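Quick look at what Swiss-Prot annotates:
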BINDING   Cys33, Cys58, His101, Cys102  [2Fe-2S] cluster binding site
MUTAGEN   Asp35 to Ala  Generates an iron-sulfur cluster containing IscS-IscU complex that does not dissociate
Amino acid sequence: MYSDKVFDHFQNPRNVGKIEDADGVGTVGNPVCGDLMTIYIKVKDNRIEDIKFQTFGCAAAIATSSMATEMAKGKTIEEALKITRDAVAEALGGLPKQKMHCSNLAADALRRAIVDYFRKNGKIDKIKELGLEKELEKMEKGEMDDHGEYCEA
């Protein structure tokens, strides 16, 4: 059963859309259940000034995307990187076990958007400093994250 917050973010998602001139874009997906999320960020003075998402998936996928963008908006890049999968689920009042992969995808899409921002701005040293090299490697190979262990679709 979903919490009232999940229903609210599903029925009234915040920050839906695309930023055409995004400073960073992160896309992740789960081939098991078909969820696909893209998060776009606009950064000014090391702070996420604007953030949007496009998600194709279930109610939990849309709600977690909405919540992750709400949590990240206005935060510094470093603060946004601290937004965890569990924090997204907790902010929504919890998720059923079989939907936890959605919070994983939302947090990972945000992290990928930040890695993309660093890459586009020649800050590869920052990616290494923050231990995000594996994320960059997956992005460069075009790999999607698979959180199938959480998905019972």
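Just so you know, glycine gets a Cβ as well, placed from its N, Cα and C.
Original residues fill every noted site, and no substitution is shown.
DSSP assigns Cys58 ([2Fe-2S] cluster binding site) to coil in the three-state reduction, outside any helix or strand. Each residue contributes its Cα atom, and for Asp35 (mutagenesis position) and Cys58 ([2Fe-2S] cluster binding site) these two points are 7 Å apart. Counting every protein chain shown, 16 other Cβ atoms lie within 10 Å of the Cβ of Cys58 ([2Fe-2S] cluster binding site).
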